[in-house]
Amino acid sequence: MMFGNLPDVRKPKEGYKKYLEYFDLRFPRIQEEKHFQSYYYYTYLKQIRISIIFLTSVLFIGTMTAYISPLDISYLPYYDSKNIYYFNYVQPNVTTTSSSTTTTSSTTNSIDSTVENNNFTEADGHLTNYYFPYLANKARDTFILRMITIGLLLFYFIFTFTAKFKRLWKLFTTITLFLVSCIVLIFESDIRTIPGRMVLLFIIIAISSGMTFLPSMLASGGLCLFFFFYFMFYSQIAGKQMVLLSLVLLISWIILMIISRFKEQLFRDKFRTLENLKIQTIRSEKIINQMLPTVVVQRLRLQSSKDQSLETTLENDKELSIKKDEESNLTGKKQSKVVVSPPPPPTAAAPQQQDNEISTPQNSRKIVDPQSPSSLMPGQYSVTDLIVDSYDPVTVLFCEIVNFNALVEKMSSTQVINLLNEVYNSFDRLTDVYGVTKVEHIGNVYMVVGGCPELCPDHAQRVAHMSLGMLSVIRRFGIVQVRIGMHTGPVVGGIIGKKKLSWHLFGDTINTSSRMASHSSIGRIQVSHPVQQLLRPYFLFEDRGKIQVKGKGLMRTFYLVKTKQLDKRYTSIFSSLHREKPYIPPVDISEVSFENQNNTIGKGDDIASGSATGPTHPNIPNSMLSAIPSRVSIEMNPLGGSGSIQKRERKGSIFANVMPPKVLNFLQTGSLTSPQQQPLPQQSNSEETISNSPRLSSTPQSTSTLQHSSSTGALGSLINNNNNNNNNNNNNNNNNNNNNNNNNNNNNNNNNNNNNNNNNNNNNNLPVSLISPISQNTTPTGSLSLPVTEKKKQTVQFGSISRSSSISKGTVGRSPSPALFDGGIEMDDNGGGAGDDFNTMEPNLDLGKGIHGSNVISTNNSKLNKLEKDLTKHYTLDKFKLSFISRGNLVEKEYRNEYILKNWNRILASMLMIVALFGLSGLVDYFFLKLSSISSIVKVEPMPSSSSSSLSSSSSNSMTSSEEKFITLHTIRSEENLIYDIITGVRYGFVFFCLIVIYVVSKFKTFSIRKWIQEVVMVFFIVLAAVLIVLTSVPPLNKIPLDSVILSIEIMFITICYNFSGIKFWYSNIVCAFCIIFIEISKTWKQAYHSRDIYLSHNYYLITAVLINIITSYFEELFNRLNWVHGRLLDKDQRETESLVAEILPADIVKSMKSGRQLIVDEFKNVTIFLSDIVGFTEMAARMSPRQLVETLNQIYSTFDEIAQEFGVLKIATIGDAYFCVSGCPDKDQTDHAFRVANMAIKMLESIKSIRTVDNIPIRMRIGIHTGPVIAGVVGIKMIHYQLWGESVQITQQMESTSRADMIHVSEDTFNILKSKYLFEERPDGIIKKRKIKTYFLLRALTENDPQPEVKTRSVSVSKSNFGGSLQYNQITPTLNLPVSQLIIKDQNEIKNQNDHDNDDENGNENGNESSSSNINEEEEDDDNSNNNNNNEDDESSYEDDQEMNQYLNNSENNKNNNNNSNQINEEDGNWAKNYDGSSESS
């Protein structure tokens, strides 16, 4: 299932209900259906009003035309024997001749002249008195009734602007259209105008009214019933002809209803696409922000987009040049090849201009194509554009779980990971509460930083509150013991490598913070002296004195105790947490948090409305905000979202899971009492601080800030769809509606806000805990910054980017606004200026206001509008030609190909529809022709029998008048019937020919033929319309009034062609033009035989229907193209997110999260772990600048990433200068995991030889490999990544730390797997920090020329009670044939220097590598009691281990001379040993 798709949870219907699903297009979820109805209403509201005006105009013009120039219906024949009023035929004086042919010809001419001269007389005088009793007053009554109807329509048009119309607009519109359509048919006595009039009314109701399928079907269906009963019972028109006419209208109604349903389904598909795109965008941002900080993501997007825009432009130019070359080769013209040279790189000022440019091919501006590779694909940025920034100062916190190894021994692996997941989830939520950034968690160490990547001056206070909150949470778990350390100083942050993108911090501050945690006491917070200096005015400390810090010497440290300002309340509440019943909060990975997007401030006009009287807040009295000046600056959300200032408590949130009710009440109100009993304090001057939270502190700055931080959901919640976003969309939205409506009324802005708050949802209260003071020049993401006194614009430098003090709108997590890149938008004191520009830039379309008056999808407004505006950046659409002009003709071809494949069945169905109408018109015309000729309406008495005998006896005698008339009319009728039969046969023969054509077209398989289907359909429609007109215009049919049926059929042809055929808009215009030409020629041909008035009426109906279809077809074509682009953006965003997640998490883990698995933990019995470390990293970092250091690491790790990907090894993480990989998990099918890792390690050692530092010093590294069981999984909800736990990880780290430079150190388990294919050297000093493990150095892979001798190698076991060494012989093959004496370093001081050097390397791992080492080597610190004495004991223990190793080396050196039976070393190995000794000394 795709990330953004909403699953269908409807139950399958049975019985007759399943057949009703065709008419029920509603979404299965009530909330989603409400969103759609609201969105549909505000999208089609203008079209509804336009349809009312159009219907009013049509009715008015038709009424005036009928009143001024009424149709002449005195000679109109009616097509049924019961209703035909016969006329006596007055035979003119005609000269009788002996020739029957002459007589027949003269008689026919006399009949024609009689018809033309209207020489009919009433037979019985009841035509006027009986059938049309109201003929005298018909025109007057019709005029009065229709003018009243026009007045009612105008009143209804005004009614559409009221609030009551919005609630039942479908019902009102349905009733109105039905009544108006019925009134249009009343007093209509000319049956020739009824078909065209009915079809036009159907088109207005079904297509142009803007109503959905069911209301349109009800209104038009009611009109059909009215038509049938009115003309059948009131006008008394009945018989076969009336039934056939009704059949034509019924088929036309069915076809129009199919088109109406199709259009609604198309609109619903677009809405679902936009909803999925919106949800996918939100979830993608949340997922990405869980992997990387928001600021880093935005900079990475911006930078990658610039690089890819150039690449895309070059690729498009190349494609166009290749296309031109191919065309020239086909035409035989020789053209010179086009050589595309890349444009010069943009300057420092160029990027901002390029971002604001709209991509058009005319000005050759850069195009950002959503079909191009992901804008967030890793490795798309160059070394010169690394995401690296320096931050000074920041506060770093390390929290270490001390008894983690003890928990692992006492509890099962699943229980330990569950516990760890609960702890880290609680910590992750606390980072949102206190506004700090989680860097990462490594094993049992949790790292937090304040002040970067988002700058804030109170970073130390935030981190201090975070540390106290972490202790309060840990007390609830009972069995977990932690120690916390803090330090303040400068750091460097950036992203390195091509795989497993992660944001790391580098610098001595990180190392010192790790030391503060490792030297702290259990349950205490140890801070350095710089931190104590920053927090001294706000917190109480306990002076610990000077302690010996590993790698730092003596440092003065302090224990953080509690706060000063909130002494009683804070300490009493949080100290009572451990007395409550231990409670582990439930994990709900399917929980989705959409507060940031759903609870919004509003758009630009919302803020502009309050600019005159100052900023407002829905839950703060105006008296408190009266002192706040109105000059503020606004930051726009990169995604166009709205800022969140309200939060509704929901089940499973941070406040419900982490904090008990007492603390929750305190966080909301600042008091232990109920929220109703604790009023907000009044602000008297600018020096006072608005705060009632645990983070309250008096700052010297003369600023006041209202901050709101919201928590982010879990990654699983972002992947698995949840209905919380739909359920929360109904809240907090009336404020936005009223603010939008009162945009221009600045004087009443505050009153409107207060009224809205009193009338709207009561659950949307802003927790007071989210209010904290920070300075004016800082805007934490997700906060509302209200400057109090200073109006001077202040900026904070972030690398090369500056940002102004602003109001953050709708940022995701703590995402900054585009003001970082494009600058903020300022509003003057009078509310004008840039505020108007903001409203112009992002207009309020009021999308999604609910049926019951609530803005149920206000979130969609800015999101969908922003998406609509972004289309011009991705695709350039020519709105006149309705074609894409981006990238030459490539985009247009791609759209056309996909459109044809998607709408193939629809195109064939449209062809069947017009063929069915063509055949139906032939059937109807046949029965009309039988009874519509002049011979059928003239009453002829039967010829007497005497005439028959006299005719047979004497043909030469002259005939009587009646006999001559009978023979003449009988001959005419026989000739006409023969012609009618021939024409009908030709029609149905053509119908069968068309069916054969459709069958042949449907069998087209190759796309090279299918791509011409639109042209084929266009010709098919034109030919069918021409045949229909021609067959009804040949003599004698040109003298018969068949235009009423033909007109309705042609209008249906045009409607199907425009709205259902699936051909291009301009092709439909060509078809329509030919239809109009054919009809007009036919009318001109028939005009000599019929009245001109009826043709004027037909032209009126025809032109009106054509205009309606042109407008609707144009917008449908535009609609389809925009919807296609939305789908491409959705696919692009999904690909980007999945690509990024795949780079950070394994594919199997992503699938598990998609399936709804809440906790991802697995046990693997046999995997191979790889860990490398750079030798002398501390000295190397001291010689290089921070940026040079990060660039060097990026070069190294990018190379390693490519090698790891080549061998299919999974990169776990980079920890400072350590590179951590694993093979064999999570893919259990990798049985050759040890060989993969071994080959990768060998190639890494070869590749790193070509990398040097800036001072041309080669880089050397140590590698450790071990094979064993591990526990792997994902814990936490922020900055998550795939992790490993277990003893095998610790052994691997020890293998690396005890290895030698440029050597691959493997354990015995790995050696047993690889010994048959690789050459090894046994390491005799086999003690690995309290572990008796045989270890080996992997040299290279075996070749065919290498001998495989079986030799006895030495394995050493050392006992702690006896410092001597014992030698044991085991048969192990193959190994390097070297004497032990050559493998032992002779100088004991060299061993000591090597160990010291390794310790320095550990100290130099500047991204918590020391913390990682402390995580893995917990055996040395399990018994710490968190005091200085225990730390000294650790040093003594470490010293004893060194003495044991030295004593063993002495014994080995003494026994060296006794080893006379050792094999001789060859020259190559001797050189290697010599080089190794020299390299060790140099290192």
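Glycine is treated like the rest: Cβ placed from N, Cα and C.
No substitution from the list is modelled in this structure, which keeps its original residues.
Copied from Swiss-Prot, the annotated features are:
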type    : residues                  : note
BINDING : Asp1173, Asp1217          : Mg(2+) 1 binding site
BINDING : Asp1173, Ile1174, Asp1217 : Mg(2+) 2 binding site
DOMAIN  : 395-517                   : domain 'Guanylate cyclase 1'
DOMAIN  : 1168-1296                 : domain 'Guanylate cyclase 2'
MUTAGEN : Glu440 to Lys             : Catalytic activity preferentially toward ATP instead of GTP, still activated by GTPgammaS; when associated with Q-502 and D-504
MUTAGEN : Ser502 to Gln             : Catalytic activity preferentially toward ATP instead of GTP, still activated by GTPgammaS; when associated with K-440 and D-504
MUTAGEN : His504 to Asp             : Catalytic activity preferentially toward ATP instead of GTP, still activated by GTPgammaS; when associated with K-440 and Q-502
Nearest to His504 (mutagenesis position) by Cα, among Asp1173, Ile1174, Asp1217 (binding-site residues)?
Asp1217
Give the mean pLDDT for the domain 'Guanylate cyclase 2' (1168-1296) on the 0 to 100 scale.
85
Specify the nearest of the binding-site residues Asp1173, Ile1174, Asp1217 to Ser502 (mutagenesis position), where nearness means the distance between Cα atoms.
Asp1217
If you draw a 10 Å sphere on the Cβ of Ser502 (mutagenesis position), how many other Cβ atoms land inside?
20
For Glu440 (mutagenesis position), the one of Asp1173, Ile1174, Asp1217 that lies nearest, given that the binding-site residues are compared by Cα:
Asp1217
Kindly report the helix/strand/coil residue split of the domain 'Guanylate cyclase 2' (1168-1296) according to DSSP, in that order.
54 helix, 38 strand, 37 coil
In the domain 'Guanylate cyclase 1' (395-517), how many residues does DSSP assign to helix, to strand and to coil?
58 helix, 37 strand, 28 coil
Which has the fewest other Cβ atoms within 10 Å: Glu440, Asp1173, Asp1217, the recorded positions listed?
Glu440
Other CB atoms, at most 10 A from the CB of Ile1174 (Mg(2+) 2 binding site):
24
At the level of the C-alpha atoms, what whole-angstrom distance separates Ile1174 (Mg(2+) 2 binding site) and Asp1217 (Mg(2+) 1 binding site)?
6
